[in-house]
Structures are given as structure tokens and as C-alpha cells.
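Everything on this sheet refers to the single structure shown next.
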Amino acid sequence: MEHVTEGSWESLPVPLHPQVLGALRELGFPYMTPVQSATIPLFMRNKDVAAEAVTGSGKTLAFVIPILEILLRREEKLKKSQVGAIIITPTRELAIQIDEVLSHFTKHFPEFSQILWIGGRNPGEDVERFKQQGGNIIVATPGRLEDMFRRKAEGLDLASCVRSLDVLVLDEADRLLDMGFEASINTILEFLPKQRRTGLFSATQTQEVENLVRAGLRNPVRVSVKEKGVAASSAQKTPSRLENYYMVCKADEKFNQLVHFLRNHKQEKHLVFFSTCACVEYYGKALEVLVKGVKIMCIHGKMKYKRNKIFMEFRKLQSGILVCTDVMARGIDIPEVNWVLQYDPPSNASAFVHRCGRTARIGHGGSALVFLLPMEESYINFLAINQKCPLQEMKPQRNTADLLPKLKSMALADRAVFEKGMKAFVSYVQAYAKHECNLIFRLKDLDFASLARGFALLRMPKMPELRGKQFPDFVPVDVNTDTIPFKDKIREKQRQKLLEQQRREKTENEGRRKFIKNKAWSKQKAKKEKKKKMNEKRKREEGSDIEDEDMEELLNDTRLLKKLKKGKITEEEFEKGLLTTGKRTIKTVDLGISDLEDDC
């Protein structure tokens, strides 16, 4: 192994503790890397440091060693519950890795306790562990650390415990912000004492990182470490011992090329990057069947509890394949990774550099290969200019085995594979539409038929992006995909139960629709009923003359009674009035009868 060195550890202006030097020898690091030689002396002189360095340059030791040295030089030794240092990192995997590196040193210093706080674990157990064992050095993800500061019910007062804090480290600061942890970090900073040393480490310096530097660091010393032998104006952002390749092939050829490559490199260790969690699930399952004799594991951001175990297991492997999303792209140090294969280019250019940086770490050699569609070829020049990352062409292999029919037969035999393929295709198209380099990765230029063949789809899914499009080059299978069963008998039983329920609901709904239809058919009858009622009403109105006369008589009688009560008329006049009203009514009726008799 060849190291990019900046002198031995003994050459530091501030001497290191003998046991720290012993731990470094055990780890096999006799020399410093440039970022270590630049930042460690500053940290140990109580300076705040904002360091930018290429991925794989040894940033972890650049803050682990100063933390130990600063805590060892404390006048008052830390009590069990006092926190002397906090390391915040964006992902669980990176936190586990840092905790592991730290443990190589703390085993020589039993006076220091360390604790790991990450998601995917029971927070109540974390609280109990801290109360029992303490945690002078905390390695944590932002969400879990913020949660711990807010917990009061379990008897943990972390705000009091951090009053003794000497060092805060924000590792992969740019990704902390990219992942939306700014609010959590600001909350955490409010709990921490102002008199502390702060280190901010990042692979890139953005405006957001600059804002965090201003908010969290006091008069920081800025360190920017470039690769040796490269002019500052054209400093490449990937390790100098990394060999970067690209391969241009059609969407329906890409999977065959990937499998061919992996079958010919079985004795090596690979990371295979996909753009979405659904793609990892689908292609990971396919690779398990098609690439025999090698350990294949899958990891992505939606795995809550398995991720930690899978990550630790893969790190220990001598050879194997880890199918993953960008959850593995930053800061993760997996020993002896030979190839980083980017089946899908990442959603932004900086992520390309971080993916490549999972190999060729700390002086090791390594290679990276990105698969590109013909319409994406201009991405090569873009990376060379924008990311200072030149790539060499690797030609596609001729006469590779066509494995897509095998993948189709897997989907026909197991509904789980069929559904995973459909979800993977949909998620890929949606991710493609959101690509930051949308002048190169244009959804409208995508050959959906070729892409669907590359996913070995049995039919095209229904999705907004495909609405109104025709695909004469894609031939769906002549099978009703609703009849494809799950191999898992329990899942298939549940599916059949659900289908039966849906059939019943459909029948009921059809009955309701039929009733509505019948109602429309009887409109004529309803119309007749309405007409009949209107005629009856009219007849009542036309035949109400006698009723009106009776009403008039009643009103006259009422008026006469009121006049009598008020003394306006006498009783004789009242009786005379009543008689007059009655005679008028009788006369009217009699006249009617006489007329009728005369007519007869």
C-alpha cells in the first residue's frame, strides 16, 4: 500500500500521547495524510477549524486524535456523566464507522467512555446505557442527538451533561445540510457552551456550509487540502490513485453488461449504486439469482433496522457485492473496495465524486465505472469541467449473455418480482425527471421502450409520465398479469382474499349503478305523477268559489263581533248584520239552483 504522506506523527509540533502513537501503529498508519498534518496542530492549539479535503483523505483521524489529546490535557478529569466531545455525522453507517475507529484509541484509555447514538435503535435503551456507563465522547446522528436533548421523562438531563464540552465536530457538514438537518443542528448548538473548540469537515464548500461556519465557529482557520502534484486551478476532486471509467450502452443492454462484469470479478469487493430504493430491491434480487458464488447484500435509506447489521457484515467481507443507494456515498470507509459501479448516475454532480471516493481511500488503489445511455454521453465532459474528474472509456463487451428473458421468467413465476420491477421502473423515471443536470438527463429524450425492456417489464405501468405515449418497440407479454401468483403462499393467500373482497365490492357497486339506471328509465312515470298532482291542484283552485264565499262570510261575522265588543254597534244591529250576511249567501246559492232547474 502506498500512502500520500506528510511526515511521521512524531514530526507534529505538539507531541502526541505515547498510547495514541501506539494505537496508530496498531492501525497501520505510520504517517500522516495532508489533511491530518494540516488540521491536528491547529486543533491542539485550541483553534476552530473549517477543513475541506477530497474524499478518502483521512479526515476521521484528523479530528479523533485532537479530541483525545484535548481531553487528556484537561485539568479536571471528566466524570462518567460529563460529555467532553460530540461528533455529529449525517448517517448511521458513518457514525458506526467513526465509533469503531474511536474505540481503537479509547481501549488504551479506560478513563474515557464513548457512546453511539443513532436511529434504528431503542432510544430508551440509549438513555439507560448513558446513565449506567456514561459517555465522555458521543458519536451521533443529528436527529437522535436532538431527541436526547429533549428527553426529560427518563431522568436524562443532557443539557447539564454537556456544560463540560470541549470539542464539537461536524463531519460531512455539506451532507448534513443537504439532508435537511440544519434545524436540528441549530437546536443542538443552542444547548452547547460557547467556550468550545469546533471542527467542521467537508468534501465540498458550499454557501450553506459557509453559513454554518459563521454560526457555529469562532474565528476559524480555513484549511483546504488538494491532491499533491495537481495545479490548484485544475485540482481534481477524486483521489489521485482512483481510475475512473465510463461505459456507453443502451438501456436494454446495461443490465447484461453489469452482470457480465460482476461474473468476471467475483473475487473482488464491489459497491453497485442505483438511483432509488426500489431499484436496489429489484436488481439486488435479480443479481442474487444471476451472479452465483458471491455474497450479495442490499442496503438503502428505507431500511430502518437492518442497515447497521448489513453494513458491519459487508465491511468484514474479503469479497462481495453491496447493492446500494447514495446512503453509502459519503464518508463511509469500507476496507479494500476494488470497484465502485454506478449503474445509474447520481442526481447531482458532487454525489458522483463521493460515490467514486468509496474506493482508493487513504492511498489505496481503486477503480470506478459509470454506465451511461447514448443520450447522456455529454455528462463525461461535464464531469471533467465541473468536478475536475476525467474519465476513460471502457467499451461494452460483445456477445454477452442476454439475461432479460430469465428476469422476465422470474417475474412471471413470482408476483413479488413482477411488482418490484414495476415499482423500480416508476421510481427510476420519477428520479430521472428530478435530475439536477436536466440539460443532459432529459426525460423527454428517454427511450421508454428500451428502458422497459432493460427492466424486463411484462407490461408498461400506468403513470403520468407515460400518458398519451405509444410504444411500438415494446411488446408486452401475452399474459394477464393479475393472474401471476406470489411464490410466498401466505402472501398469495392474502392477495386472493383481497381480490375476493374487491370482486364483492365491484358487484355491489354495479348493483348501485343499475339502480341508478332504472331510476332514469322510470322518468316517464315520474313525469306523469307530477302532471297528475298539478292537475289536482288546479282543480282545487278552480273549485274553491264556495269556500271563498264561506271565508268571506266568516270574516264579516268576525268584523261585526269586534264592532259589538267595542260598542260601535248595538246587539240589534249585530244580529241584523248576521242575518243580512246569511241571506246574501242563501240567495246566491238559491239562484244557482234555480238557474240549473230552468236549464233543465
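Including glycine, each Cβ sits where the backbone N, Cα and C put it.
In this structure the noted substitutions are not present, so the sites keep their original residues.
Taken from Swiss-Prot, the feature domain 'Helicase ATP-binding' applies to 40-223.
Summarising the annotation, Swiss-Prot assigns ATP binding site to Ala53, Val54, Thr55, Gly56, Ser57, Gly58, Lys59, Thr60 and lists sequence analysis as the type of evidence. Lys59 (ATP binding site) falls within a helix when secondary structure is assigned with DSSP.
Under the heading of mutagenesis, Swiss-Prot lists Thr60 to Ala and annotates it as follows: Loss of ATPase activity. For Thr60 (mutagenesis position), other Cβ atoms within 10 Å of its Cβ number 24.
Secondary structure counts, DSSP: the domain 'Helicase C-terminal' (254-402) has 56 helix, 27 strand, 66 coil. Annotation comment: Swiss-Prot describes 254-402 as domain 'Helicase C-terminal'.
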Legend entry - Conformational class of Ala53 (ATP binding site) under the three-state DSSP mapping: strand
Legend entry - Thr60 (mutagenesis position) versus Ala53 (ATP binding site) - Cα distance in angstrom: 11
Inset, instruction - Determine the mean pLDDT over the domain 'Helicase ATP-binding' (40-223), rounding to the nearest whole number. - result: 90
Legend entry - Local Cβ density at Ala53 (ATP binding site) - other Cβ atoms counted within 10 Å: 23
